[in-house]
Amino acid sequence: MADIYRFPKFSYEDNGTVEPLPLRTGPDKKAIPHIRIVKVGDPPKHGVRYLDLLLLGFFETPKQTTNLGSVSDLTEPTSYSICGSGSLPIGVAKYYGTDQELLKACTDLRITVRRTVRAGEMIVYMVDSIGAPLLPWSGRLRQGMIFNANKVALAPQCLPVDKDIRLRVVFVNGTSLGAITIAKIPKTLADLALPNSISVNLLVTLKTGISTEQKGVLPVLDDQGEKKLNFMVHLGLIRRKVGKIYSVEYCKSKIERMRLIFSLGLIGGISFHVQVNGTLSKTFMSQLAWKRAVCFPLMDVNPHMNMVIWAASVEITGVDAVFQPAIPRDFRYYPNVVAKNIGRIRKL
């Protein structure tokens, strides 16, 4: 069993909403490019901004032509057919220009895509034609980038391995950063196990503007019968001295003193941000890597949900602190289906 503390609405109502990407088509029946920028923290209204960018678009392959070797092959542009949709995260950089200049530079990129595999399926991106507005990101764009296929492609199985594939950028998601930085809790700290401790986890409830059932993301019904989505993130551990007895009121008082503020960003698709405005113990602060602002990209927490809702309107409708007994140290984590040294199975 777990005890729950519900955060007040003011802790997430200011920046807890993301507007949808408008899908409009032009005379050529192609989607009209659009850029969406949200603010996290208190970024400057004008001038230099720190922007985190995620490029969204369609994977395309050249269409088969029947008139091979004709003169029209040299004069007519190559036509493409869509084989999937996906994204390309290009990270944070200091940007000086306008949103429309940035959108134009992103849609002009020539992005070659290859599907491959290592320990798991991967997507390889190679980028060319980097315009001036994207020069702050050029250090990353000029190098080949490899991502987990299940995080950046909605249906990686639809990408052919024997054809040329390109990513045609249609939408740009940007997060303008202020005092809040993109600091993730390191995995070693998130997996930390301490004796005599209580795990503080956050249950985040979302309302989206699209139906997600047909895409494999089942909603849950709240008390009013509305369909909602939710996910959990780990914040840290509350530890008391040996011999001290935990109480729900003690844990709630620790959380209330933190004065947490929550917001949504567009890092990796949809991201959940936590800002600490109150007091923290040194033990808890060390678990946050000594940061007062941390980011939880949904791309890492729940990749499939992220891909289904990353272009939709998203709104935080509730955040709960869930107090659970910390997992004992002697419990073993099995990241693989094939367990080590079981029967005749041996890991190489």
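Glycine too: its Cβ is placed from the backbone N, Cα and C atoms.
A 10 Å cutoff on Cβ-Cβ distances gives Cys83 (mutagenesis position) a total of 16 other Cβ atoms nearby, all chains included. One mutagenesis experiment catalogued in Swiss-Prot, Cys83 to Ser, is accompanied by this note: Smaller viral particles.
Among the mutagenesis results in Swiss-Prot, Cys158 to Ser has the note: Complete loss of viral infectivity. The residue drawn here is the original one. Cβ neighbour count for Cys158 (mutagenesis position): 13 (other Cβ atoms within 10 Å of its Cβ, all protein chains included).
Here Swiss-Prot describes Cys295 to Ala, Gly or Ser as a published mutagenesis experiment; the accompanying note says: Larger viral particles. Summarising the environment of Cys295 (mutagenesis position), the number of other Cβ atoms within 10 Å of its Cβ, over all protein chains shown, is 24. When secondary structure is read from DSSP and collapsed to three states, Cys295 (mutagenesis position) falls in the strand class.
Secondary structure at Asp128 (variant position), as computed by DSSP, is strand. Natural sequence variation is annotated in Swiss-Prot for Asp128 to Gly, with the remark: In Mutant F1-R and Mutant F1-R / T-5 revertant.
The annotation that Swiss-Prot gives for the naturally occurring variant Ile182 to Val reads: In strain: Mutant KD-22M.
In this structure, Asp191 (variant position) belongs to neither helix nor strand by DSSP; it is coil. The annotation that Swiss-Prot gives for the naturally occurring variant Asp191 to Tyr reads: In strain: Mutant KD-32M.
With a 10 A radius on its CB, Ser197 (variant position) counts 18 other CB atoms from all the protein chains. In Swiss-Prot, a published natural variant is listed as Ser197 to Cys, annotated In strain: Mutant KD-22M.
Per Swiss-Prot, natural variant Ile210 to Thr is noted as: In strain: Mutant F1-R and Mutant F1-R / T-5 revertant. DSSP assigns Ile210 (variant position) to coil in the three-state reduction, placing it in neither a helix nor a strand.
Residue environment of Ser211 (variant position) contains 12 other Cβ atoms, counted within 10 Å of its Cβ in all protein chains. Ser211 to Phe appears in Swiss-Prot as a known natural variant, with the remark: In strain: Mutant KD-51M.
Shown in sequence order, Leu192, Leu194, Ser197, Ile198, Ser199, Val200, Thr283, Phe284, Gln287, Ala326 are the residues of the chain, 6+ apart in sequence, with a C-beta less than 8 angstroms from the C-beta of Leu237 (variant position). Under its natural variant annotations, Swiss-Prot gives Leu237 to Phe the following note: In strain: Mutant BY-4, Mutant BF-13 and Mutant BY-41.
The DSSP secondary structure for Leu237 (variant position) is strand. Here Swiss-Prot notes a natural variant, Leu237 to Met, with the remark: In strain: Mutant KD-11M.
Variant annotation in Swiss-Prot: Val294 to Leu, described as In strain: Mutant KD-52M; the structure shown retains the original residue.
If you measure from the Cα atom of Asp191 (variant position) to that of Asp128 (variant position), you get 39 Å. Listed variant positions: Ile210, Val294. The one with the lowest count of other Cβ atoms within 10 Å of its Cβ is Ile210. Long-range Cβ proximity for Asp128 (variant position), meaning a same-chain Cβ under 8 A and a gap of 6 or more residues, is found for Leu109, Arg110, Ile111, Thr112. According to its DSSP assignment, Cys83 (mutagenesis position) is in a strand.
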